[in-house]
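To start, the structure under review is shown below, and the notes come after it.
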Amino acid sequence: MLRTVSCLASRSSSSLFFRFFRQFPRSYMSLTSSTAALRVPSRNLRRISSPSVAGRRLLLRRGLRIPSAAVRSVNGQFSRLSVRAVATQPAPLYPDVGQDEAEKLGFEKVSEEFISECKSKAILFKHKKTGCEVMSVSNEDENKVFGVVFRTPPKDSTGIPHILEHSVLCGSRKYPVKEPFVELLKGSLHTFLNAFTYPDRTCYPVASTNTKDFYNLVDVYLDAVFFPKCVDDAHTFQQEGWHYELNDPSEDISYKGVVFNEMKGVYSQPDNILGRIAQQALSPENTYGVDSGGDPKDIPNLTFEEFKEFHRQYYHPSNARIWFYGDDDPVHRLRVLSEYLDMFEASPSPNSSKIKFQKLFSEPVRLVEKYPAGRDGDLKKKHMLCVNWLLSEKPLDLQTQLALGFLDHLMLGTPASPLRKILLESGLGEALVSSGLSDELLQPQFGIGLKGVSEENVQKVEELIMDTLKKLAEEGFDNDAVEASMNTIEFSLRENNTGSFPRGLSLMLQSISKWIYDMDPFEPLKYTEPLKALKTRIAEEGSKAVFSPLIEKLILNNSHRVTIEMQPDPEKATQEEVEEKNILEKVKAAMTEEDLAELARATEELKLKQETPDPPEALRCVPSLNLGDIPKEPTYVPTEVGDINGVKVLRHDLFTNDIIYTEVVFDIGSLKHELLPLVPLFCQSLLEMGTKDLTFVQLNQLIGRKTGGISVYPLTSSVRGKDEPCSKIIVRGKSMAGRADDLFNLMNCLLQEVQFTDQQRFKQFVSQSRARMENRLRGSGHGIAAARMDAMLNIAGWMSEQMGGLSYLEFLHTLEKKVDEDWEGISSSLEEIRRSLLARNGCIVNMTADGKSLTNVEKSVAKFLDLLPENPSGGLVTWDGRLPLRNEAIVIPTQVNYVGKAGNIYSTGYELDGSAYVISKHISNTWLWDRVRVSGGAYGGFCDFDSHSGVFSYLSYRDPNLLKTLDIYDGTGDFLRGLDVDQETLTKAIIGTIGDVDSYQLPDAKGYSSLLRHLLGVTDEERQRKREEILTTSLKDFKDFAQAIDVVRDKGVAVAVASAEDIDAANNERSNFFEVKKAL
């Protein structure tokens, strides 16, 4: 398993310019699938090691790194305008849809435009019978996207839109199985398959590069949203929403439900609590004044009748917006839709679903709230303070939106941005909270604050925010900063890099941000002219004339301001549990013996239904591909291995729209063990400290003006068949091909000229890293548990955990004090890391671009390599560290748990076979999904097999259980031995696995994946062999694998991140099963 840890200030534009989830800073976003259930929290981690879908999915499951929440996304600020130009030809493969043809299918053509920014023809249709609007976007992008979006404003915080979003995918009229969604997860080539809930709308998007597969997905989703079984089946509502659980009348009653436990996890995270309070306080008079995701205190108030009525009212074509995008036949799109839409008559639902504007306050509001905190540390230093504004009571014009997004980036977008820099350098807090512009809802919001604030400094933070904004309005911005921001934006637009996220879905979400409010859906897709006008205005009038009035009018002189102070309360989590227990005791006391017996019977009935598999004949109704639709060979990336000045160079000749992508790889093998935990901070220091001639602000601006971004991070992985791990530092950069010389000069400047002399900045890095790790513990405890188990089972896991797990958090606590006591020693250690690692010997350069650019850039690479020093040190260090094998419980203040168990199956003599990937996926999507999520009530449960190390692990996420979940893990071998799958089920599992292996990748991701395979010794021949083994997986392979994974049951280690109460209960039930560590 690859593990990467990046520094906080990564300037990688893959993280900086496209982080889709940045569009939801305050919104609630629910993800329905088992893998997606793990994507939301993981967005707060720091980096992915591969941009691929499969790699992303696998890494997120292990809680590894994706772009930092502190790294600002330009797409966040420009979500309405910065649409990526799809690198396709505009000429469609199919003829246009004529007016007569549309009329025959029941549609009228409302408007039609060629969107040059995405080289696409976009046509807006209206279904004449229902009024449903359809946007049909045609181009040659093979990654086709479909989405249906409903306006779904809740009136309370019972979570009704969220529970419905989970439930409609649990069977429908044409697909009456328990969960057709899971069947699609098992056997589709989807590049995106999910659903999510905003505060005012619910989205159901899918994507695939295979046309047959794509329309299978479309049909299942259309049938699910319009004709779901859940409105007639209370069991689905109980399973996904909430229900009373009573296994025996003598036991206590408990609440169960997937959404209920998901939201318990959400309400255990201080940052999430703050975001919800801010949104609701800013808009108390409309739907944003409640929580669409659901407050755990309110969810049990929701009735099945209200649930059904909400679907009847809002899930109607008249209230829907439908999106198609890609290279498929536009006439076929309408043909498919007409079959569904023609079944309905027009509905008044668009009137009842309209969102009313919140009127601006006449005076500011101040709130003081509590959040659940641990007992460790000085609680008086754990306050949070955030100032929030609702910026307008009317929609902003396009020019103002663009300028506001630009302003947001100038103030907060990089570590050198003035508002961000001043707040973090003030010493008043540890990290930013609620930082920046949020414009995905009807009215834009702006919020900024700090956490880790001392009680006596709370007022000072508010004063500093206001004073800094006044100063920026009065003085304006540095010209270099404005130029750097503009280059950043323009590079982002040209690059069109959405990572593993489908481009068409990015466009859909931007279009829907206006369309859902009955505004022009084309407007968010057209940025060229507004951006050109803004550049012209800045050039003619100066940036101050553009931005200062915005600060003054929308922020400083705006009385619609809500200041929120969050106070730590070590009793809050316990109090909430006691309150819930008291409610349930009263419920039970009010029941008769007959009532209790009936509840126990109903509990058993629900569990029996949940654990009874669908019959094979029912499963056959869910459309799927066959093995004949699957390519027999993997996708090969063109790779030429050569050298420049004696250094190995990998070249990948791919079309990149005149952009050069490069990675320079250095070996960690010679580093002293004691310096390893300093490596992430070393990487951050390279990017965020100045040189002899340049301040870090000047250096940051230079990177923004000349390149598309530079990042530095460590990467570790086991290597199959070897004891020593692969451990590297990777420097990634990108620029226009014509600026490659600037890129390599700046990379050299960062590596060799940055000075480790700024004690106060380094102390900030440590505090920010500690705050970020503490946030990970609360929100992504499964990642912490996985890292901890890996550290017990293999060397690479230990190295990664030292740089990004609980051990790293403990190191940061110690380091915070040491910065004041021994800064000279720390500075010296950072220099020693540089001398040990950043050298020519063992260096590898990876480049991805078109052939001409690769040739032209060689001189720049040669010059860069010539400037690298030779490493005179004495060779590689032997890495042999591991944590002691033991069951461990990490205590945090939480209402839900994260439960893991792992073991090394190679220790049993198991030899890797491609069937292992098929079997692991099948276990996750059947046994663990049914038992841990559906029956157990956890938000997520899955297994993961790291073929490099041999570690097989189980993990659960936002789980109400602990020992019960471990028992489910231990039953997996018996589940496999008792399995009797038919050929159709087996084929589906194989196809789903190939979908992961053949994940859709953009050119930079292809080049990076090829580099990773090179580093790990994975050959194309091995990839072909594994593919053949996947395609020929048999039932016998499942039975044989059962014996291998029994080692996890018999000799595995368990790690839980959980509440003190649940850990105490587990240790009482199984005599000190866990060794306990307190983390927060």
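Numbers run from 1 along the shown chain.
Cβ coordinates are placed from backbone N, Cα and C, and glycine is handled just like the others.
No substitution from the list is modelled in this structure, which keeps its original residues.
What Swiss-Prot lists as active site, proton acceptor is Glu165, and the listing cites experimental evidence. Its Cβ taken as reference, Glu165 (mutagenesis position) is surrounded by 27 other Cβ atoms within 10 Å in the chains shown.
Neighbour density for Glu240 (active site): within 10 A of its CB lie 28 other CB atoms from the protein chains shown. When secondary structure is read from DSSP and collapsed to three states, Glu240 (active site) falls in the helix class. If you look up Swiss-Prot, you'll see Glu240 marked as active site.
As annotated by Swiss-Prot, Zn(2+) binding site applies to His162, His166, Glu262. Within 10 Å of the Cβ of His162 (mutagenesis position) there are 29 other Cβ atoms, across all protein chains.
Counting only same-chain residues at least 6 apart in sequence, those with a Cβ under 8 Å from the Cβ of Arg705 (Mg(2+) binding site) are Asp480, Glu483, Ala484, Asn487. According to DSSP, Arg705 (Mg(2+) binding site) sits within a helical segment. Residues or ranges marked as Mg(2+) binding site by Swiss-Prot on the basis of experimental evidence: Arg705.
Here Swiss-Prot describes His162 to Leu as a published mutagenesis experiment; the accompanying note says: Loss of activity.
Glu165 to Gln appears in Swiss-Prot as a mutagenesis experiment; the accompanying note says: Loss of activity.
One entry in Swiss-Prot concerns the mutagenesis experiment Glu179 to Gln. Its note says: Decreased activity toward some substrates. The Cβ of Glu179 (mutagenesis position) lies under 8 Å from the Cβ of Leu169, Cys170, Gly171, Val934, each of which sits 6+ residues away along the same chain.
Shown in sequence order, Trp242, His243, Tyr244, Glu245, Gly937, Pro960 are the residues of the chain, 6+ apart in sequence, with a C-beta less than 8 angstroms from the C-beta of Lys256 (mutagenesis position). Annotation of the mutagenesis experiment Lys256 to Cys in Swiss-Prot: Inactive under oxidizing conditions and fully active under reducing conditions; when associated with C-937.
When Cβ atoms from all protein chains are considered, those within 10 Å of Lys264 (mutagenesis position) total 25, not counting its own. Swiss-Prot lists Lys264 to Cys among its mutagenesis entries, and the accompanying note reads: Inactive under oxidizing conditions and fully active under reducing conditions; when associated with C-895.
DSSP gives Ala416 (mutagenesis position) a coil state; it is part of no helix or strand. Taking the Cβ of Ala416 (mutagenesis position) as reference, residues of its chain lying under 8 Å away and at least six apart in sequence are, in sequence order, Ala481, Phe696, Val697, Asn700, Gln701. For the mutagenesis result Ala416 to Cys, the note given in Swiss-Prot is Little or no effect; when associated with C-700.
Quoted from Swiss-Prot for the published mutagenesis Asn700 to Cys: Little or no effect; when associated with C-416.
Looking at Swiss-Prot, the entry for mutagenesis of Gly937 to Cys says: Inactive under oxidizing conditions and fully active under reducing conditions; when associated with C-256.
Rounded to a whole value, the Cα-Cα separation of Glu165 (mutagenesis position) and Glu262 (Zn(2+) binding site) is 13 Å. Looking at Glu240 (active site) and Glu262 (Zn(2+) binding site), their Cα atoms lie 10 Å from each other.
In this structure the C-alpha atoms belonging to His166 (Zn(2+) binding site) and Lys264 (mutagenesis position) are separated by 16 Å. Secondary structure at Lys256 (mutagenesis position), as computed by DSSP, is strand.
Cα of Lys264 (mutagenesis position) to Cα of His162 (mutagenesis position): a distance of 14 Å. According to DSSP, His166 (Zn(2+) binding site) sits within a helical segment.
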